[in-house]
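Here's what Swiss-Prot has on this protein:
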type: MUTAGEN; residues: ARG33 to Ala; note: 10 fold increase in the dissociation constant for pseudo-Y binding. 3 fold increase in the dissociation constant for 5'overhangs binding
type: MUTAGEN; residues: TYR82 to Phe; note: 3.5-fold decrease in binding affinity for DNA. No effect on endonuclease and exonuclease activities
type: MUTAGEN; residues: LYS83 to Ala; note: No exonuclease activity, retains full endonuclease activity on a flap structure. Binds DNA pseudo-Y substrates with a dissociation constant of 200 nM
type: BINDING; residues: LYS83; note: DNA binding site
type: MUTAGEN; residues: CYS115 to Ser; note: Complete loss of inhibition by PHMB; when associated with S-266
type: BINDING; residues: ASP130; note: Mg(2+) 1 binding site
type: MUTAGEN; residues: ASP153 to Lys; note: Complete loss of enzymatic activity
type: MUTAGEN; residues: ASP155 to Lys; note: Complete loss of enzymatic activity
type: BINDING; residues: ASP155, ASP201; note: Mg(2+) 3 binding site
type: MUTAGEN; residues: ARG172 to Ala; note: 10 fold increase in the dissociation constant for pseudo-Y binding. No effect on 5'overhangs binding
type: DOMAIN; residues: 190-263; note: domain '5'-3' exonuclease'
type: MUTAGEN; residues: LYS196 to Ala; note: 10% exonuclease activity, little change in endonuclease activity. Binds DNA pseudo-Y substrates with a dissociation constant of 200 nM
type: MUTAGEN; residues: LYS215 to Ala; note: Wild-type exo- and endonuclease activities. 10 fold increase in the dissociation constant for pseudo-Y binding. Drastic increase in the dissociation constant for 5'overhangs binding
type: MUTAGEN; residues: ARG216 to Ala; note: 100 fold increase in the dissociation constant for pseudo-Y binding. Drastic increase in the dissociation constant for 5'overhangs binding
type: MUTAGEN; residues: LYS241 to Ala; note: 10 fold increase in the dissociation constant for pseudo-Y binding. 10 fold increase in the dissociation constant for 5'overhangs binding
type: MUTAGEN; residues: CYS266 to Ser; note: Complete loss of inhibition by PHMB; when associated with S-115
Amino acid sequence: MSKSWGKFIEEEEAEMASRRNLMIVDGTNLGFRFKHNNSKKPFASSYVSTIQSLAKSYSARTTIVLGDKGKSVFRLEHLPEYKGNRDEKYAQRTEEEKALDEQFFEYLKDAFELCKTTFPTFTIRGVEADDMAAYIVKLIGHLYDHVWLISTDGDWDTLLTDKVSRFSFTTRREYHLRDMYEHHNVDDVEQFISLKAIMGDLGDNIRGVEGIGAKRGYNIIREFGNVLDIIDQLPLPGKQKYIQNLNASEELLFRNLILVDLPTYCVDAIAAVGQDVLDKFTKDILEIAEQ
């Protein structure tokens, strides 16, 4: 005997009421999944269905979708050439590639518009999704049993705690605090942030200390502490070229820490586009958590 519509609704409401988690979606990042799957058709409906499916899988009482809208004003203030390498890459596109990109971003815009009818969805000009996600975790993460970050971006692992994990829809893997060494060659988030400050991030055009990769960086952090501890101890002993480079990089280390430390600088990153913007975003997120 098939279920009545009333029974189906009752079970759906009971399932929703049992959810205790928060899910934060890297919305632009998720959109590129459809582009990389060579989708040349509108994908708004599939986009929202994917988020709904993930929300059910991760028992999300609250789901928040975030999008990027231009480069981070905050990071550009500290590093004017931030992500400048991407501008060069885009300038070299063929006319066909430009047309496909324009079409994709139109479809992505449609996906976000449809998403707004189902989930709280935010894009702020000059603020990156990373910073909004970090602030949401800081502001309301403690109100939930667990927080799930949906992104392929490993930078989001700077937000991991015992109660915060990440799922990547490309690797189909979950990333937890206990797995930091396996995925990032460090023992914890503090070391991960310090390693990123030392190495930089060429993908974002952030220069690091020349001659120091993941292995050397990890060994330095293990011996001398986090990046602020290292700065306090400069110059470090040693005649190796990479040590000399490190000793000459105090300003670079400070700058890079500001650029990569999402938990510490997320508030500043949002406020960089206006205190009123931060205040409204704070109010909106707190209201969502109360629902």
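The backbone N, Cα and C atoms fix where each Cβ goes, glycine too.
For the domain '5'-3' exonuclease' (190-263), the model's average pLDDT works out to 98. Cβ neighbours within 10 Å of CYS266 (mutagenesis position), excluding its own Cβ and spanning all shown chains: 24. Cβ neighbour count for ARG172 (mutagenesis position): 7 (other Cβ atoms within 10 Å of its Cβ, all protein chains included). In terms of Cα distance, the mutagenesis positions that sit within 10 Å of the residue listed as 'Mg(2+) 1 binding site' are ASP155, chosen from ARG33, CYS115, ASP155, ARG172, LYS241. Taking every protein chain shown into account, ARG33, LYS83, LYS196, ARG216 are the mutagenesis positions, and of these the Cβ with the most other Cβ atoms within 10 Å belongs to LYS196. Per DSSP, the secondary structure of the domain '5'-3' exonuclease' (190-263) breaks down as 51 helix, 2 strand, 21 coil.
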